[in-house]
Amino acid sequence: MGWDLTVKMLAGNEFQVSLSSSMSVSELKAQITQKIGVHAFQQRLAVHPSGVALQDRVPLASQGLGPGSTVLLVVDKCDEPLSILVRNNKGRSSTYEVRLTQTVAHLKQQVSGLEGVQDDLFWLTFEGKPLEDQLPLGEYGLKPLSTVFMNLRLRGGGTEPGGRS
């Protein structure tokens, strides 16, 4: 069954999102991203008025939300730079200052400049997952001193994980 949830921001503005009881916080955050353009990793949600933080991957109904409910949205600007490590194919790690709102493509440009390898000749992975150029770094849960791996593309038409050439 579908219902509307009120999302209230600290500045006082409110908006509605359509949900179902089986939806999780991750799905709610995706709806909020579509509505106001704030990435999911920047969203902190809490039940109004209790202030209890919502748990990711838990159905909204299990957290006491239903028709007529309101959640508070706090947006983390993620302005502070953080240092991460990028390990190249020779096993050497270099430190990079990044912001979580930067895209993977921006980090690849930085790595390309330092490593002397064109950015279309490598891809980056974190915790075994390939990083998508168009996504912000914050979508991957990077923390200070996280290690990202640089993977060189093989000559001769090899493909990277995900089937891209």
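Keep in mind that glycine also has a Cβ here, set from the backbone N, Cα and C atoms.
If you look for the noted substitutions, you won't find them, since the model keeps the original residues.
Per Swiss-Prot, the feature domain 'Ubiquitin-like 1' maps to 2-78; the stated evidence is sequence analysis. For the domain 'Ubiquitin-like 1' (2-78), the mean pLDDT of the prediction comes to 90.
Experimental mutagenesis is annotated in Swiss-Prot for Arg44 to Ala, with the remark: Does not affect ISG15 signaling, interaction with ITGAL or activation of SRC family tyrosine kinases. Close to Arg44 (mutagenesis position) in the fold, though at least 6 residues off in sequence, lie Ala53, Leu73, Val74, Val75, Asp76, each with a CB less than 8 Å from its CB.
The domain 'Ubiquitin-like 2' feature in Swiss-Prot is assigned to 79-157; the stated evidence is sequence analysis.
Listed in Swiss-Prot is the mutagenesis experiment Ser83 to Ala, annotated as follows: Does not affect ISG15 signaling, interaction with ITGAL or activation of SRC family tyrosine kinases. According to its DSSP assignment, Ser83 (mutagenesis position) is in a strand. Cβ neighbour count for Ser83 (mutagenesis position): 11 (other Cβ atoms within 10 Å of its Cβ, all protein chains included).
Its own atom aside, the Cβ of Tyr96 (mutagenesis position) has 17 Cβ atoms within 10 angstroms in the protein chains shown. Mapped onto three states, the DSSP output places Tyr96 (mutagenesis position) in strand. Among the mutagenesis entries in Swiss-Prot is Tyr96 to Leu, noted as: Reduces ISG15 signaling. Strongly reduces ISG15 signaling and abolishes interaction with ITGAL and activation of SRC family tyrosine kinases; when associated with D-102.
Annotation of the published mutagenesis Arg99 to Ala in Swiss-Prot: Strongly reduces ISG15 signaling and abolishes interaction with ITGAL; the original residue is retained in the structure shown. The Cβ of Arg99 (mutagenesis position) has 15 other Cβ atoms within 10 Å, all protein chains considered.
Shown in sequence order, His39, Gln42, Lys77, Cys78, Asp79, Pro136, Leu137, Gly138 are the residues of the chain, 6+ apart in sequence, with a C-beta less than 8 angstroms from the C-beta of Thr101 (mutagenesis position). A coil conformation is recorded for Thr101 (mutagenesis position) in the three-state DSSP classification, outside any helix or strand. According to Swiss-Prot, the experimentally introduced change Thr101 to Ala is described as follows: Strongly reduces ISG15 signaling and abolishes interaction with ITGAL and activation of SRC family tyrosine kinases.
Here the Cβ of Gln102 (mutagenesis position) has 18 other Cβ atoms within 10 Å, regardless of which shown protein chain they belong to. For the mutagenesis experiment Gln102 to Asp, the note given by Swiss-Prot reads: Reduces ISG15 signaling. Strongly reduces ISG15 signaling and abolishes interaction with ITGAL and activation of SRC family tyrosine kinases; when associated with L-96.
One entry in Swiss-Prot concerns the mutagenesis experiment Thr103 to Ala. Its note says: Strongly reduces ISG15 signaling and abolishes interaction with ITGAL. All chains included, 16 other C-beta atoms sit within 10 angstroms of the C-beta of Thr103 (mutagenesis position).
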* Residues in the domain 'Ubiquitin-like 1' (2-78) grouped by DSSP into helix, strand and remaining coil -> 18 helix, 29 strand, 30 coil
* Asked: Do you see any of the mutagenesis positions Tyr96, Arg99, Gln102, Thr103 whose C-alpha is within 10 Å of Ser83 (mutagenesis position), and which ones?
  -> Tyr96, Arg99
